[in-house]
Amino acid sequence: MMISTAYQSLFLTALFSAISIAVGNVYQTLNVIGDRNVTIPTNGIPQRLSVYDPYRGVNCQGYQAVNISESQNGVTAYLALLGEPCYAYGTDYPLLFLNVTYEEADRVHISIKDANNTQFQFTSRKDLWDAPLYSPSYNNTNLLYNFSYNANPFEFWVTRKSDGEVLFDTRGQKLVFEDQYIELTTNMVENYNLYGLAETIHGLRLGNNLTRTFWANDEPSPVDQNMYGSHPYYLEQRYKADGINSTLNETTYTSSSHGVLMLTANGMDVLLRQDYLQYRMIGGVIDLFVYSGSTESPKETVKQFVQSIGKPAMHQYWTLGYHSCRWGYTNITEIMDVRQNYIDADIPVETFWSDIDYMEKYRDFTVDPVSYSKSDMQTFFSDLVSNHQHYVPIIDAAIYAANPYNHTDDSYYPYYAGVEKDIFLKNPNGSIYIGAVWPGFTAFPDFTNPDVVDYWKDCLINLTYAFGSNGTVPFSGIWTDMNEPSSFCVGSCGSAMIDLNPAEPLTGISKQYSIPEGFNVSNVTEYSSAYSASLSNYYATATSSVFQIVSPTATPLGLKPDYNIDWPPYAINNEQGNHDIANHIVSPNATTHDGTQRYDIFNMYGYGETKVSYAALTQISPNERPFILSRSTFLGSGVYGAHWLGDNHSLWSNMFFSISGMIVFNMMGIPMVGADVCGFLGDSDEELCSRWMAMGAFSPFYRNHNNIYQISQEPYTWSSVAEASRRAMYIRYSLLPYWYTIMAKASQDGTPALRALFVEFPNDPTLADVDRQFMVGDSLLVTPVLEPNVEYVQGVFPGDNSTVWYDWYNHTEIVRQYNENVTLYAPLEHINVAIRGGSVLPMQQPSLTTYESRQNPFNLLVALDRDGSATGELYLDDGVSIELNATLSVSFTFSDGVLSAVPTGSYEVSQPLANVTILGLTESPSSITLNGQNVSSFQYSNDTEELLITGLQNITSSGAFANSWNLTL
């Protein structure tokens with residue numbers, strides 16, 4: 001959720017004046033960096049240099065390696081500064097310490113820090129971030145890489161042994177290591193293919209003219225700018241010509257991929273340029289990890305990285321259903337009506353979500369006693385439980401700062417308990433840091449505090465009572481928002497002003513007047529209906545807002561000698577005005593319980609909240625997998641939660657960009673990811689929402705979410721959207737066993753569930769930047785329509801002529817030529833889906849909820865390759881528990897006319913197998929048996945080369961996979 005652009009203009013002037021006053025006072029006491037004077041304009045803001053200014057490091061000479069020691073485990077050395085300090089953007093350290101560790105056969109860690117350990121060292125703080133990467137096996141007897149270096153000047157490079165590829169190469173580049181500026185540069189191959197460096201709005205392939213900034217930022221969908229999360233890892237894919245395919249007269253290629261991680265939570269720019277990539281960090285040390293990757297598949301490279309930061313959580317089965325949400329439901333009755341509308345429209349819906357509307361005056365862990373009364377909520381929850389549906393409320397990061405002089409605030413437990421337990425972030429002087437968010441002046445939990453889990457657990461338990469549930473948990477997960485954490489003022493603006501609370505919530509939120517590109521206004525009837533429905537949405541108003549009483553001064557900054565926190569001399573390319581790193585965010589000078597400044601761990605606040613929420617929820621509901629959807633993420637967030645792509649717009653471009661966003665987050669180890677379907681900001685329209693609802697059915701996390709005052713966009717609002725949704729959801733719910741299997745695979749070893757085409761077909765360089773199509777697992781290729789007013793879409797179907805693709809709907813082979821686009825018919829209510837030959841897809845007959853679908857018989861869809869073979873797998877468990885008493889894995893193979901199923905594990909599935917469909921079968925069988933029993937019910941189509949076998953329930957009445965079986969044609 002964001003503050004509207006229109007309303008920002010009402011208070012930004014006052015806030016910028018606060019910046020000027022505060023920073024001006026600070027810089028009068030700090031005007032020297034090294035031996036250079038800093039120019040201070042009259043407004044008090046120091047003149048700083050960014051990536052767009054002339055580079056200051058041209059005179060830096062780098063370092064020389066001395067006292068070098070090599071061992072089986074790695075290399076250590078001291079690095080002595082060459083020449084005079086260059087003072088590029090700070091004070092140069094004269095002596096550094098190098099520690100190269102061969103941590104795994106496929107991973108090397110290059111650590112460079114100042115010799116006196118002055119700089120903050122992220123890897124020394126396992127209390128902040130603990131990952132498998134911190135527990136290496138030191139299996140260095142069969143290293144897959146070589147680490148090489150030159151001593152004077154010091155430079156290093158990492159190569160892959162098997163093919164000699166140079167993976168990271170600083171030769172010819174100078175290392176710069178200053179107190180608030182660290183620079184490391186690697187040479188890049190020509191026209192390199194880079195993916196990752198999340199989170200940003202960009203196409204899949206990053207290109208070589210881009211600056212990626214890492215600084216958590218509350219801004220809705222800014223293209224090529226920093227956003228909510230920080231994942232400073234990239235995967236590079238390379239291609240090599242190795243011959244000619246005589247049949248196709250085409251060059252053939254081999255490929256390789258590798259990964260690079262710069263482990264830091266500090267602010268950073270990463271410059272992608274034509275022949276180099278450069279890191280520019282404003283603090284910390286260098287902790288570089290190079291992954292040797294794979295010469296076979298980028299999936300292996302992704303797995304190396306994900307397994308090092310922590311394998312993703314396995315979410316409950318129900319999370320794969322469809323989720324309905326909007327900001328602006330006036331009361332619980334409206335949500336009840338929405339639920340009934342879904343039923344009437346025969347559209348599946350799994351979960352209903354509440355935005356901040358349900359809260360009392362937008363205060364966390366409260367419930368509006370009138371609009372969301374306990375009795376009404378209990379009726380609502382009872383209906384959900386009886387229909388196997390779910391509820392998820394939002395929880396913002398900021399806690400309302402109760403006014404000690406206002407007795408109506410006396411009962412606000414989250415604040416007073418936080419004060420008593422000393423939970424909140426502090427100012428440098430030790431007072432509580434007070435910002436401003438929806439409820440007024442707010443404090444912010446310190447999620448690194450060892451006592452915060454108990455505090456957060458108690459707050460969540462209190463929320464269950466506020467819902468009238470007497471301690472039972474009525475919600476199935478939580479939605480953590482605004483957790484960069486966002487703040488609507490600069491600095492600790494409310495430190496001396498809590499007595500003005502309750503400052504009423506915002507009064508200036510307004511409708512976002514934007515409509516999708518290519519909007520067709522001819523269909524005014526349904527548009528008017530949707531708009532009218534939106535008018536019933538209510539937003540609380542009041543006579544004053546927190547922004548009208550924001551203090552014109554900010555708390556003085558806490559500074560180390562010659563160390564500037566809020567205005568470092570190098571300005572990373574932060575999206576906020578003047579690259580201000582303290583704007584619209586909790587200031588980097590805020591400190592944790594042990595005095596650590598946010599400046600050094602800035603990008604991991606959302607990660608901390610997700611981790612703490614996971615721990616708290618597991619204490620409340622032991623052995624039940626928590627579901628936490630977080631806006632801000634960091635390396636390893638997927639271990640504990642899911643992610644949505646934030647406050648997008650109802651634009652075709654945002655629908656397109658969401659494909660790359662989902663693919664990249666799967667590479668980052670967060671497979672449960674999706675966008676706000678139909679868009680959050682601005683009015684959607686019938687065509688865009690129809691296309692997006694269809695595409696969303698093939699995203700791991702599938703939720704329609706809408707902004708306050710925008711027209712309604714629930715799928716039943718328009719007839720065509722309702723029909724498109726039903727069709728796409730029928731496919732999704734049919735494929736729930738397949739979805740659960742690929743999500744389990746992601747949790748088990750890091751294999752991405754949603755994939756770019758180049759990941760699945762790595763030896764085709766033409767796929768390197770294909771981002772208008774995507775793969776779901778190994779077997780499904782989705783080709784959505786991403787522009788208005790069209791009935792056709794083009795897509796590529798990868799693989800050589802031995803590869804087969806089948807149309808999902810008519811089961812016929814798609815006629816294609818190697819490396820050429822195919823034009824596909826795509827009427828408004830249709831999304832093109834193709835099945836890859838060689839696949840066995842486990843399915844179940846769909847119902848309106850995931851629970852009901854799980855009770856239905858199984859089906860198998862077998863799509864044969866050119867050799868008449870296929871393989872597949874199925875994974876099932878109880879869909880709920882963390883510690884599992886039983887699981888079931890089934891391996892499917894089809895070869896020489898026999899379909900085999902081999903189950904392992906003790907989880908019992910009582911549902912029978914109903915049907916088997918086989919595609920690409922060139923002739924009809926004369927007879928069919930299942931474990932020797934005759935099967936008489938089957939049909940074969942010569943036109944489609946499709947065999948449909950039905951009536952298997954009686955033979956498999958004890959369970960589809962209770963035993964191994966062979967289906968023989």
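Just so it is clear, glycine is given a Cβ too, placed from its N, Cα and C backbone atoms.
The active site, nucleophile annotation in Swiss-Prot covers ASP481. When Cβ atoms from all protein chains are considered, those within 10 Å of ASP481 (active site, nucleophile) total 26, not counting its own.
DSSP classifies GLU484 (mutagenesis position) as coil under the three-state reduction. GLU484 (mutagenesis position) counts 25 other C-beta atoms within 10 Å of its own C-beta, drawing on all protein chains shown. Per Swiss-Prot, the feature active site maps to GLU484.
The active site, proton donor annotation in Swiss-Prot covers ASP647. A simple way to gauge crowding: the CB of ASP647 (active site, proton donor) has 21 other CB atoms within 10 angstroms, across all the protein chains here.
Following the DSSP three-state reduction, the secondary structure of ASP287 (mutagenesis position) is strand. Here the residue is the original one, while Swiss-Prot reports the published mutagenesis ASP287 to Asn with the comment No loss of activity.
For the mutagenesis experiment GLU484 to Ala or Gln, the note given by Swiss-Prot reads: Loss of activity.
The note that Swiss-Prot attaches to the published mutagenesis GLU484 to Asp is: No loss of activity.
For ASP676 (mutagenesis position), the same-chain residues lying six or more positions away in sequence with a CB closer than 8 A to its CB are TRP644, LEU645, GLY646, ASP647, ASN648, ARG703, ASN704, HIS705, ASN706. In the three-state DSSP classification, ASP676 (mutagenesis position) falls within a strand. Swiss-Prot gives this note for the published mutagenesis ASP676 to Asn: No loss of activity.
For the recorded site, ASP647 (active site, proton donor), the DSSP three-state label reads coil. Taking the C-alpha positions, the distance from GLU484 (mutagenesis position) to ASP287 (mutagenesis position) comes to 23 Å.
For ASP287 (mutagenesis position), the number of other Cβ atoms no farther than 10 Å from its own Cβ, over all displayed protein chains, is 20.
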